[in-house]
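A.B. asks: What Swiss-Prot shows for this protein is this:
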DOMAIN    1-120  domain 'C2'
MUTAGEN   SER223 to Ala  No effect
MUTAGEN   SER224 to Ala  No effect
MUTAGEN   SER227 to Ala  Abolishes phosphorylation by MARK2 and induces defects in the reestablishment of junctional complexes
MUTAGEN   SER229 to Ala  No effect
DOMAIN    437-499  domain 'FIP-RBD'
MUTAGEN   TYR480 to Phe  No effect on the interaction with RAB11A. Abolishes the vesicular localization
MUTAGEN   ILE481 to Glu  Abolishes the interaction with RAB11A and the vesicular localization
Amino acid sequence: MMLSEQAQKWFPTHVQVTVLQAKDLKPKGKSGTNDTYTIIQLGKEKYSTSVAEKTLEPVWKEEASFELPGLLIQGSPEKYILFLIVMHRSLVGLDKFLGQVAINLNDIFEDKQRRKTEWFRLESKQGKRIKNRGEIKVNIQFMRNNMTASMFDLSMKDKTRSPFAKLKDKMKGRKNDGTFSDTSSAIIPSTHMPDANSEFSSGEIQMKSKPKKPFLLGPQRLSSAHSMSDLSGSHMSSEKLKAGTIGQTHLLGHQLDSFGTVPESGSLKSPHRRTLSFDTSKMNQPDSIVDEGELCFGRQNDPFTNVTASLPQKFATLPRKKNPFEESSETWDSSMNLFSKPIEIRKENKREKREKVSLFERVTGKKDSRRSDKLNNGGSDSPCDLKSPNAFSENRQDYFDYESTNPFTAKFRASNIMPSSSFHMSPTSNEDLRKIPDSNPFDATAGYRSLTYEEVLQELVKHKELLRRKDTHIRELEDYIDNLLVRVMEETPSILRVPYEPSRKAGKFSNS
């Protein structure tokens, strides 16, 4: 037989036997009836149906599936005989024999019948007298399991291997393992070292690749796409990244280190810390540059030069870019009316003392360390310290200077102090401050509030494209299912029969 002709042949791998019913059985019971069951056997496998009690025409409709040990082809010398043995169950003693039938599966397959339902006559045992024992109705169907057919080919490939071939494979496997271990270090992410002229540390450069995260999304959501460098530098805050991108000096980076642990340690139970550090980072970028410029170029005439050194974090959001003397007359008068004459006298004295000490601070550099200490302890200071300063205490000296020289102090006291969860303070009316929505980290829209209009449009277009692709994929799956159902209906399986009666499985005998 040619290989092409053999490939076009259909060879079954399984046979499914369904015992439907029996009739005209010999009575063996006491009441003239039988408690009948049938044993189904092919080779060494045996199955048994349930017991149909007290009847001479039992109905079972139970099936059993057998795997053919070899290929069932035409002209095969190997014969496959299916045995059906009908028995009567006895409560006392051995079960009684009612009849048997032997079915040659080769003959059924050679007749090119994949399915056959037929009544078979029950016969006696060999050597016994032949008599009428009734009939049994059986359905025989040949099936092919592609998984079983492919397993034969795999087993044949494994048998052809010799011990020398296995030894050779082991040597190749060691060599492959060695090359894999040598190249496994390639998955470690590399970190680019900065140049000698660079003003930023390696930690800041690694943080540049970290994506922006909204400050209201919850505590530290790290995705699996982060590299090892991002995970190792996760303790660094976003304030240092923003300071590095603007181009500030090393001094500003050291000052902002005190705020680094605030957003990382913030949890859902205390969202105020996280919001505070985020807003102060947005504030400190332009203002710190102005303060450093004043220290370097020696602007002595401005009475508000050293105000930023004594500011706590809650007052740091006040605008200091504009000169307060250039404000409108109404705002200035309303703020100055709240100051008493002794305070004005002390303000002039402190201004003269500050001008005298400014040169000493520039030479010795003590102001820098003093400012860094204030920034480190600024988050824990409360606004109550500003309201009750002690003029005779050196630790409260800068606080008193700020209260006596800042014209916005009276205006800040007049307004309602907002909760620490929202520090976007600006010279606006109280109605605008009340309109600010409370930030809720559990809000689904909180992550989109920080996005611009263009970014929202990009997200919308991206989601529309994803929906379009999903609709196309769903349509393809529906077409595939329709075609598959048509092919199944053409085969007319038993599940599509009208009326459908689900078949029961016959019990299998144990080998013991």
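Note: Cβ is positioned from N, Cα and C throughout, glycine not excepted.
So, quick note: what you're seeing has the original residues, none of the substitutions.
Here the structure is a predicted model, which means the values were calculated and not measured.
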A.B. asks: I'm checking region-level scores; what's the whole-number mean pLDDT for the domain 'FIP-RBD' (437-499)?
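C.D. replies: Mean model confidence (pLDDT) across the domain 'FIP-RBD' (437-499) is 83.
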A.B. asks: Run through the Cβ atoms and count how many others sit within 10 Å of the one on ILE481 (mutagenesis position).
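C.D. replies: Summing over all protein chains shown, ILE481 (mutagenesis position) has 10 other Cβ atoms within 10 Å.
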A.B. asks: Just to be sure I understand, if DSSP states are collapsed into helix, strand and coil, how many residues of the domain 'FIP-RBD' (437-499) fall in each?
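C.D. replies: Taking the domain 'FIP-RBD' (437-499) as a whole: 45 helix, 0 strand, 18 coil.
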